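Notes for the one structure printed next.
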Amino acid sequence: MKPSAECCSPKFWLVLAVLAVSGSKARSQKSPPSIGIAVILVGTSDEVAIKDAHEKDDFHHLSVVPRVELVAMNETDPKSIITRICDLMSDRKIQGVVFADDTDQEAIAQILDFISAQTLTPILGIHGGSSMIMADKDESSMFFQFGPSIEQQASVMLNIMEEYDWYIFSIVTTYFPGYQDFVNKIRSTIENSFVGWELEEVLLLDMSLDDGDSKIQNQLKKLQSPIILLYCTKEEATYIFEVANSVGLTGYGYTWIVPSLVAGDTDTVPSEFPTGLISVSYDEWDYGLPARVRDGIAIITTAASDMLSEHSFIPEPKSSCYNTHEKRIYQSNMLNRYLINVTFEGRNLSFSEDGYQMHPKLVIILLNKERKWERVGKWKDKSLQMKYYVWPRMCPETEEQEDDHLSIVTLEEAPFVIVESVDPLSGTCMRNTVPCQKRIISENKTDEEPGYIKKCCKGFCIDILKKISKSVKFTYDLYLVTNGKHGKKINGTWNGMIGEVVMKRAYMAVGSLTINEERSEVVDFSVPFIETGISVMVSRSNGTVSPSAFLEPFSADVWVMMFVMLLIVSAVAVFVFEYFSPVGYNRCLADGREPGGPSFTIGKAIWLLWGLVFNNSVPVQNPKGTTSKIMVSVWAFFAVIFLASYTANLAAFMIQEEYVDQVSGLSDKKFQRPNDFSPPFRFGTVPNGSTERNIRNNYAEMHAYMGKFNQRGVDDALLSLKTGKLDAFIYDAAVLNYMAGRDEGCKLVTIGSGKVFASTGYGIAIQKDSGWKRQVDLAILQLFGDGEMEELEALWLTGICHNEKNEVMSSQLDIDNMAGVFYMLGAAMALSLITFICEHLFYWQFRHCFMGVCSGKPGMVFSISRGIYSCIHGVAIEERQSVMNSPTATMNNTHSNILRLLRTAKNMANLSGVNGSPQSALDFIRRESSVYDISEHRRSFTHSDCKSYNNPPCEENLFSDYISEVERTFGNLQLKDSNVYQDHYHHHHRPHSIGSTSSIDGLYDCDNPPFTTQPRSISKKPLDIGLPSSKHSQLSDLYGKFSFKSDRYSGHDDLIRSDVSDISTHTVTYGNIEGNAAKRRKQQYKDSLKKRPASAKSRREFDEIELAYRRRPPRSPDHKRYFRDKEGLRDFYLDQFRTKENSPHWEHVDLTDIYKERSDDFKRDSVSGGGPCTNRSHLKHGTGEKHGVVGGVPAPWEKNLTNVDWEDRSGGNFCRSCPSKLHNYSSTVAGQNSGRQACIRCEACKKAGNLYDISEDNSLQELDQPAAPVAVTSNASSTKYPQSPTNSKAQKKNRNKLRRQHSYDTFVDLQKEEAALAPRSVSLKDKGRFMDGSPYAHMFEMPAGESSFANKSSVPTAGHHHNNPGSGYMLSKSLYPDRVTQNPFIPTFGDDQCLLHGSKSYFFRQPTVAGASKTRPDFRALVTNKPVVVTLHGAVPGRFQKDICIGNQSNPCVPNNKNPRAFNGSSNGHVYEKLSSIESDV
């Protein structure tokens, strides 16, 4: 047959190829890639077990199938191992090796590392020497070991020591490779740990030297720590332990911890290894050799499978050990990356870069007394689990065990023992806690599981245990009891802490263990370290605030003492000091005091002190005495302390509530008969304790009832109390007090504030007949003696609620607390009494020396006063010895003058009984006056009741003692400055207001320059020009040497000045005062008077203008008076009326009409030379015409003169103010100084300082009835403007009136229209007090022999003005005395000396001889008893009878009195207003 053509066709070969490929794919699916792995076992390994392990079908899910070659070897030398592995590579084409041996030779691991680095074959050492620690592996090696690294084993060692609180240790190593890593790992761990490690020694032993054991012994003797870490080989460890045993480092109290390298094969234990040796080893029990072989095969297979999956190839098998291709190196490095990260069956089998397992299975083994390794712990997932909660300290049987390490049991019960968990960060207990083990009781528990949990204990009893252990010097292991609580005997067996001690599982029991008789039978108790007993806790009830809570801050003694000091002592002391003080309310040592005025009573003193204590803003009257002020000041300081202390404690007592306990004690009816209450009273306790035992033994019925309400623990009982399930909880007092203090919200309290029943104490239970009891007792007593026990109690047993209670409850301030302030009040009273005595001594004895009397110089008081004044006002004080010693300086001294002024004002204010009259002087004075008392700053004068009375005749020589004193003192002084008194009063005592009715006539030439205290630079003229001749020379000689002002204030009479002294309180005067009317335009002057302020300054202005008008000398056509620098003076006063910025706008009135109708008369007077002061030579005799008078109108004073009077006056020059004829005044002198001609006065008027007589005002008064005509003759040549009385009366109607006050009385009487009822008068018993020796007794009496002016006057008067209250104001008599000796402002040398010495004036009364005044050659001849005839005209009722109103003002031309004026020192007529300002200037 012939072959077919189809067989050779191309289609045929294609089918064959497809079939071939399909066949190859089928074969590939049936047989996956495989990897050859050799398992080499050295020694007596169980091959059957290994075979079963790798034959199991555990790798079917992998893409690579392991092809295992099982090889057994007996030789362990390096040559045999290398030859056998190389043969397997060439014959079996293996790609990995799993090596296991049963030796302790670490050299096998080094050989395997070398083979792997040369052949690039992965080798796994899983057991024996191949798995031992190896340091410094080759970088290209693929050798991996089933075992922990050096660092891992060092960490486990530290965890073991931390578990049992072994913080003090030492390290011993040899030069075996890896020792540096071991030491460095331990150092770095303890440095970065929170545990307080103490590494004492690090010993490096050199085992290569053959110098015997001496060197190693010397090194080991340095070790003192109880824990020693050893790193070396097993052979080296055998030698080291032998030497350590010789030096006593392997006995009881020393613990050695070694790594797995030392332990080696656990089946063989060298005899040198000490009992109790601890080793960290690979887990041989739970991770045996078959499991390791299987995991080794799985690691290589899984890595190859992962490589195949990612790269589609696996490493090619190696055919020889002697050649290595680059391709093989690449594949081996790639496989190494997969070998490091392997996970098999959910287990992490990864390796580190050094070839060690990342998560090895380690165990802690202990060499027990049977010389076998016992597994006591496990290290898994970086956590340590130990079998023993108290480390069993083992020692050789030949040695006796020392009892210095004790096992102590405790019970959790705050605050005595508080159990906490370990710190989650460090896994250890904090520094203030102690590790304590808690057993785990579980039915399903296996032997491998640990039987305890590590906890941390702290508390009051734990701190006591720590202190006792340091004192007695023992160590301990602490664990928590699990069998019961404190301890109770059940069926003859004790449980709890007492049971642990009885069974000798613990040496001691520490905690809240109550000492009782039953327990003391089986154990010994130490002395009690805290007192306790049985207490009852209840829920807090609602409290109430006591009604007397506001009194609680102070005790009753303090309240009583305060009121006693207030009402009896302090108030009485202030009143007494004030009453007897020289300047107090109730003393009248100063004559200016108003009798019957305000007084300081005992009631006011109590009211004042009461207001100071309680800060009451009620009106009180303050004392004035220095002593009483000191007392009140100290009382105010006491009030501050008292009130501050009261306020500080008041809030605490006001919020403090009183709580009522529900039960009073264990014998309370609620406990003994709980069912009698509705609902029944519920109470219970924690069973199996001393509290239950006590109740059972003493209260059987109570114990039976409370069984159903017993609680499992204290926390459960507290919760039941808060929720209302329980009414009372009976338990240990110390525990309940702590719980009450720490309760949230402080809702739970113990009855009776911690009342204790059946008192006992807590103690430490010790084994019976133990040697520790005495040492423990002494240690506890030492804690009490050192005060440490009190510190522990304050730290642990004091709760928050106790602190809050202490903060709220404030103890009462008893008398001891407030004693200091009462002592202060007593000292203040003593000081006040001393001050009171010193005040009177100074006032009555030493005051005069401080005034300069003793030294003759200005006193200290004067110097200080003037020094302060000089500092404030800048006034220089001249205290030259020559000046101050002169009599003139003494009388010109401002200080002396002011003192006299004050003395005079006081005497004026206290007049009572005028010349024996039953009426008081105060009846004539108005209380509402603006004039104030100098010393008291009060209004001291009252208005008159306008009743007339008969003035009793005065004695002729009433003031003879003053006259005698003046004569005796100044009789031999020469004449000096006769006008100085007049000039002094011109400058300093000016009227303040317009008090009388007058009109403005003639030309106004008033010179009132601006006020200044500086002396004027005006050229002086002799003051003795125009003085009278020998008739008054003796009088001038008597007074000329003393003046109130020095020569610097003297000047021309034609330029009358208006000075004020340094103590003046006058106001600025307004007005245009130029004297020449020809140079003044009418409209300009009228405009200057428009809308001037209607204030006190206006009244002052009118007084100045009128006074200047009255002072203006007579004028003649050829004698005119001119001012210096008139334009400047006029501009100055025009500026006074211009509105100024920042000044108040006064109410203005238009006064232009006052001068409107008089302007023409002024011009005529100016042309004719006439005026108010017309020369007497121009008067005619024997005619009815009057020439040279004002406006041709006869003045009222002219009507009082007869023809004979006019004839007498026409022949010569007369006094300006009185009828005295000036015989020694020549016409030559008058011609030289015409300005002084019309204002010349007699010596009597000069001495009195009178500017005018009061009767001069009669020329300005309007008469309601026409006066009788008086024929007056005058020269026809001088008659210019004759006018009849009718024309004069008509002209007066057009005049505007101004009221001017000329005296103190008239000023006060200005406000009489609004006066109220008459004030109280001075009692009659004070009538004679001011009469004898008073310089003002003359004010309300007339000279002897005169009954009234109306009967003796030769001039017709308007009779209806007499004693008519409604007739208008009348010019009253000046307050100044009528005689020169009565003038208090004219001091005498004797007066001055008496004032300096602080004594009364030594005036003496002499009997007056009838007619002596007519014959005596001295100035007494001037005193006359003739009546002074005055006619008063006015629209205002007079203050006194007209017969006692002596005139103080006269017409400047002709006097209205025929008789010469008596030397009247009181006729000045000036008023001192607001004397308080004068006093303040002093």
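Here the Cβ of each residue, glycine as well, is placed from N, Cα and C on the backbone.
Heads up, this one's the original sequence, none of the swaps are in it.
As annotated by Swiss-Prot, Zn(2+) binding site applies to His127, Glu284, with the evidence given as experimental evidence. Summarising the annotation, Swiss-Prot assigns L-glutamate binding site to Thr514, Arg519, Ser690, Thr691, Asp732 and lists experimental evidence as the type of evidence. Record note (Swiss-Prot) on the mutagenesis of His60 to Ala: Normal zinc binding. Under the heading of mutagenesis, Swiss-Prot lists His127 to Ala and annotates it as follows: Reduced zinc binding. Swiss-Prot lists Asp283 to Ala among its mutagenesis entries, and the accompanying note reads: Slightly reduced zinc binding. Quoted from Swiss-Prot, the note on the mutagenesis of Glu284 to Ala is: Reduced zinc binding. Quoted from Swiss-Prot, the note on mutagenesis experiment His311 to Ala is: Normal zinc binding. As a published mutagenesis entry, His359 to Ala appears in Swiss-Prot alongside the note: Normal zinc binding. Where Swiss-Prot documents Ser1413 to Leu as a mutagenesis experiment, the accompanying text is: Decreased localization to the cell membrane. Decreased interaction with DLG3 and DLG4. No effect on glutamate-gated calcium ion channel activity. While the structure shown retains the original residue, Swiss-Prot records the mutagenesis experiment Leu1422 to Phe with this note: No effect on localizationto the cell membrane. Decreased interaction with DLG3 and DLG4. No effect on glutamate-gated calcium ion channel activity. In Swiss-Prot, the entry for mutagenesis Ser1450 to Phe states: No effect on localizationto the cell membrane. Decreased interaction with DLG3 and DLG4. No effect on glutamate-gated calcium ion channel activity. The structure shown retains the original residue.
The structure, with features from Swiss-Prot marked on it.
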{"residue": "His127", "record": "mutagenesis position", "DSSP class": "strand"}
{"residue": "Asp283", "record": "mutagenesis position", "DSSP class": "coil"}
{"residue": "His311", "record": "mutagenesis position", "DSSP class": "helix"}
{"residue": "His359", "record": "mutagenesis position", "DSSP class": "coil"}
{"residue": "Thr514", "record": "L-glutamate binding site", "DSSP class": "strand"}
{"residue": "Arg519", "record": "L-glutamate binding site", "DSSP class": "helix"}
{"residue": "Ser690", "record": "L-glutamate binding site", "DSSP class": "helix"}
{"residue": "Asp732", "record": "L-glutamate binding site", "DSSP class": "strand"}
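Around Asp283 (mutagenesis position), taking its Cβ as the centre, 17 other Cβ atoms fall within 10 Å, counting all chains. Apart from Thr514, Arg519, Ser690, Thr691, Asp732, the residues listed for L-glutamate, the same chain places the Cβ atoms of His486, Leu513, Ile515, Asn516, Gly689, Arg693, Asn694, Thr760 within 8 Å of the centroid of those Cβ atoms. Under 8 Å, Cβ to Cβ, and six or more positions away along its own chain, His311 (mutagenesis position) finds Met334. Less than 8 angstroms from the CB of Thr514 (L-glutamate binding site) sit His486, Thr532, Gly689, Ser690, Thr691, Asp732, Thr760, Gly761, Tyr762, each of them six or more residues away in the same chain.
Note: the Cα of Arg519 (L-glutamate binding site) and the Cα of Glu284 (mutagenesis position) are spaced 49 Å from each other. Ranking the recorded positions Glu284, Asp732 by how many Cβ atoms sit within 10 Å of each one's Cβ puts Asp732 at the top. Close to His359 (mutagenesis position) in the fold, though at least 6 residues off in sequence, lie Asn348, Ser350, Asp381, each with a CB less than 8 Å from its CB. Straight-line distance linking the Cα atoms of Asp283 (mutagenesis position) and His127 (mutagenesis position), rounded to a whole number, equals 11 Å. The C-beta environment of His127 (mutagenesis position), restricted to residues of the same chain at least 6 apart in sequence and closer than 8 Å, consists of Ala100, Asp101, Asp102, Phe146, Leu289, Arg292. Here L-glutamate is bound by Thr514, Arg519, Ser690, Thr691, Asp732 per the record. The longest Cα to Cα distance in that group is 17 Å.
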